[in-house]
Amino acid sequence: MGIPMGKSMLVLLTFLAFASCCIAAYRPSETLCGGELVDTLQFVCGDRGFYFSRPASRVSRRSRGIVEECCFRSCDLALLETYCATPAKSERDVSTPPTVLPDNFPRYPVGKFFQYDTWKQSTQRLRRGLPALLRARRGHVLAKELEAFREAKRHRPLIALPTQDPAHGGAPPEMASNRK
């Protein structure tokens, strides 16, 4: 006396459904690329800012950047936090006096360290869909030429109309030259 085929198939399908749910729960984290990666890093790191590559002192093996790790491999919260910059000092921490910078010290971010405010405008531009060509100063002339080309292409007639009406006694010049 064996198990009926219908019941064994039902048991098999039930097992496969539970197995696929368990595999989906333990699968590696998702990958993050481009703007999603930047937005996630901004959310995770907050005001601390973040690096695209870890400083050499933290990593003993060949250094891979956050893009290579999160875009091409799986990415989780612990990995994202390793790319956050060192936390800013709290307002209560007055153990060391503030550092006085010389007047000729550059005021722009140096290296691969980015603050949230500098990325905020870039991500807003990306969300609006402005191409990089329009954001560059030297690209404005090229952008105007591209727009003029698109405008001319948009208003091009579908067919070329003859210059003379053939019904009223004259064929177009193209037709007259073909008959000779």
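A Cβ is built for glycine as well, from the same backbone N, Cα and C atoms used for every other residue.
In this structure the noted substitutions are not present, so the sites keep their original residues.
Here the Cβ of R48 (mutagenesis position) has 14 other Cβ atoms within 10 Å, regardless of which shown protein chain they belong to. R48 to E appears in Swiss-Prot as a mutagenesis experiment; the accompanying note says: Does not affect integrin binding. Defective integrin binding and IGF2 signaling; when associated with E-58; E-61 and E-62.
Record note (Swiss-Prot) on the mutagenesis of R58 to E: Does not affect integrin binding. Defective integrin binding and IGF2 signaling; when associated with E-48; E-61 and E-62.
Record note (Swiss-Prot), mutagenesis R61 to E: Does not affect integrin binding. Defective integrin binding and IGF2 signaling; when associated with E-48; E-58 and E-62. The unchanged residue is displayed.
Experimental mutagenesis is annotated in Swiss-Prot for R62 to E, with the remark: Does not affect integrin binding. Defective integrin binding and IGF2 signaling; when associated with E-48; E-58 and E-61.
In the three-state DSSP reading, R64 (mutagenesis position) counts as coil. For R64 (mutagenesis position), the same-chain residues 6+ apart in sequence whose C-beta sits under 8 angstroms from its C-beta are S53. While the structure shown retains the original residue, Swiss-Prot records the mutagenesis experiment R64 to E with this note: Slight but significant increase in integrin binding.
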